[in-house]
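**Q** Take a look at what Swiss-Prot says about it:
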DOMAIN    35-118  domain 'WWE 1'
DOMAIN    119-201  domain 'WWE 2'
MUTAGEN   H571 to A  Loss of function. Abolishes homomultimerization; when associated with A-574
MUTAGEN   H574 to A  Loss of function. Abolishes homomultimerization; when associated with A-571
VARIANT   Q511 to L  In strain: ZW141
Amino acid sequence: MASSAGSAASGSVVPGGGGSAASSCATMALSTAGSGGPPVNHAHAVCVWEFESRGKWLPYSPAVSQHLERAHAKKLTRVMLSDADPSLEQYYVNVRTMTQESEAETAGSGLLTIGVRRMFYAPSSPAGKGTKWEWSGGSADSNNDWRPYNMHVQCIIEDAWARGEQTLDLCNTHIGLPYTINFCNLTQLRQPSGPMRSIRRTQQAPYPLVKLTPQQANQLKSNSASVSSQYNTLPKLGDTKSLHRVPMTRQQHPLPTSHQVQQQQHQHQHQQQQQQQHHHQHQQQQHQQQQQHQMQHHQIHHQTAPRKPPKKHSEISTTNLRQILNNLNIFSSSTKHQSNMSTAASASSSSSSASLHHANHLSHAHFSHAKNMLTASMNSHHSRCSEGSLQSQRSSRMGSHRSRSRTRTSDTDTNSVKSHRRRPSVDTVSTYLSHESKESLRSRNFAISVNDLLDCSLGSDEVFVPSLPPSSLGERAPVPPPLPLHPRQQQQQQQQQQQLQMQQQQQAQQQQQQSIAGSIVGVDPASDMISRFVKVVEPPLWPNAQPCPMCMEELVHSAQNPAISLSRCQHLMHLQCLNGMIIAQQNEMNKNLFIECPVCGIVYGEKVGNQPIGSMSWSIISKNLPGHEGQNTIQIVYDIASGLQTEEHPHPGRAFFAVGFPRICYLPDCPLGRKVLRFLKIAFDRRLLFSIGRSVTTGREDVVIWNSVDHKTQFNMFPDPTYLQRTMQQLVHLGVTD
């Protein structure tokens, strides 16, 4: 978001930017009034402020959204964006009119005004997890000029990415954009033969979390369920109601929405249905011939064999047959044939109802006829969906065998095809502290997981996380139910299922005990270094109960979000809250993992600061410090030169000033003094002793200042009996230990 408002002013075109400002197609977020206060309830959502760019809504950066959200809560009118992002120095937002305006007024042109809106997204969305999807404005080989996607498009891309899909066709989603995303090489291709551009998934700070009113929470929940059932894309978002939009003077032609695409598909399907009527009549004639053949075979069989009573488990009703035929669309190669499949299935089931009624007293003929009908329907479906035509109609016996084998193996085939087609879920660099049970993995859906505590993804694709279990895949793509089996086969199948369920329950209980009992253990050296400071504990009960210091919710022990304590300070908090704080603390220039207690500020792990480049040297001088007679003195010299601030400093690109350097400090030459010197060297190497900010003495900005470690710069500052112990404690609080 280095130049979000600037791109809006220049009219940059954003592929995959979502629906236009005039018609936001099937969006799933809530917008609020510009003058209203913040929502108040126990339901939470992530608040994202967005601006209009050539008919598309793009998100501000998390820092700008946080700045605007604070101004919105205080009911301010005019908010300068440069306070949060220096690159937006000429822009401000009018919170009452929900517009962004520019202070750079030119003669005869007036102010440049664009629309602004305030949106709510689920905490499990990319905005809440601190991830961001961007596309390159240059060619596929270019690595600069990265531009963010529309937030709704980011939700869909993140959903496909989390499922481990290789490609994502945005035409088949509810937004209906002509783009295909390739997750294997991280590229975006415009259909049918447009340019190819690079994409990337980066980490950023999460957007601010707010509370919703009961009406907004109910609407968020209802719209999430409806959109999820209709599109099977990322749910958990609300409905969109844009309250204020400034008309744009120049707009692109809006991209086709999902409703227009569905109309085109419906017209194409209607033409195909007329062509298939003749083919379906031919299939009915073949069905009648197969029925006569089965009736003759059954009469011969009953003349030579004793008659048996009909079995209830082998009967297949018309409704069950229709359900089986409708579920055969898993073999389809294109989503455009789903409506044709439903029509053919209904016609086949209706034509078979008369023959089923006629042969109701003959169970064997009834069962064979049902299998033949299923085989014919599958052949008819394959003739419509496959690229090449199949061979001519086989005999009824071969068709029945193929139908039985396909039906019984459909469960494993579908999952194996999915698992073979799945690429490993490349969630960049994700490490885990505890093992999670399968029940919690299925129940969390897209919510923030306990395993995300050490999620420090920075856009790298080198580390792979385990794929989702087949059970979760089966929930998204149900397989067709198999035909009734022999009682012995049914008993064997039930016994196998019971044994499998018992094994899964035992494994889940063992994993749950391992994840809760004792210290949390990671899976790589980095997580082991930080997880040894975290331990799962039982929170105190009422009246000694205490809230989490970050979310202010009551600490209640649960497997999904257990209560943890830090080793040295013993402060309690939620594991998911600690996870969110660690993700927010991550920096692209800093890959070290550390925990900083939100209550007392004690650091666990190796924290790296933003100290400017400099040098530290020391020497022994033969002079006694007051209170340390008979001991030499350690003289420490810090030297830092003035320069320019980088991205890790408060004002990147602005000059900073090293005032009063070189600075000379003193320590007594004793065992504890030498240990303090060693810890000071470690802290200096981790860039923790100095920072850039406002001077306490002069009040000047952008100068090098001391951090929280005391130094003695004069001999007359001694004696101080507790100085060395106090300095050691301050260094330990910064994470500097043996």
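Every residue gets a Cβ built from N, Cα and C, even glycine.
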**Q** Take the domain 'WWE 2' (119-201) and average the pLDDT across it for me.
**A** 87
**Q** Specify the count of other C-beta atoms within 10 Å of the C-beta of H574 (mutagenesis position).
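**A** Other Cβ atoms found within 10 Å: 24.
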**Q** Within 10 Å of the Cβ of H571 (mutagenesis position), how many other Cβ atoms can be counted across all chains shown?
**A** 15
**Q** For the domain 'WWE 2' (119-201), DSSP counts of helix, strand and coil?
**A** 20 helix, 29 strand, 34 coil
**Q** Per DSSP, what is the residue count of the domain 'WWE 1' (35-118) in each of helix, strand and coil?
**A** 18 helix, 34 strand, 32 coil
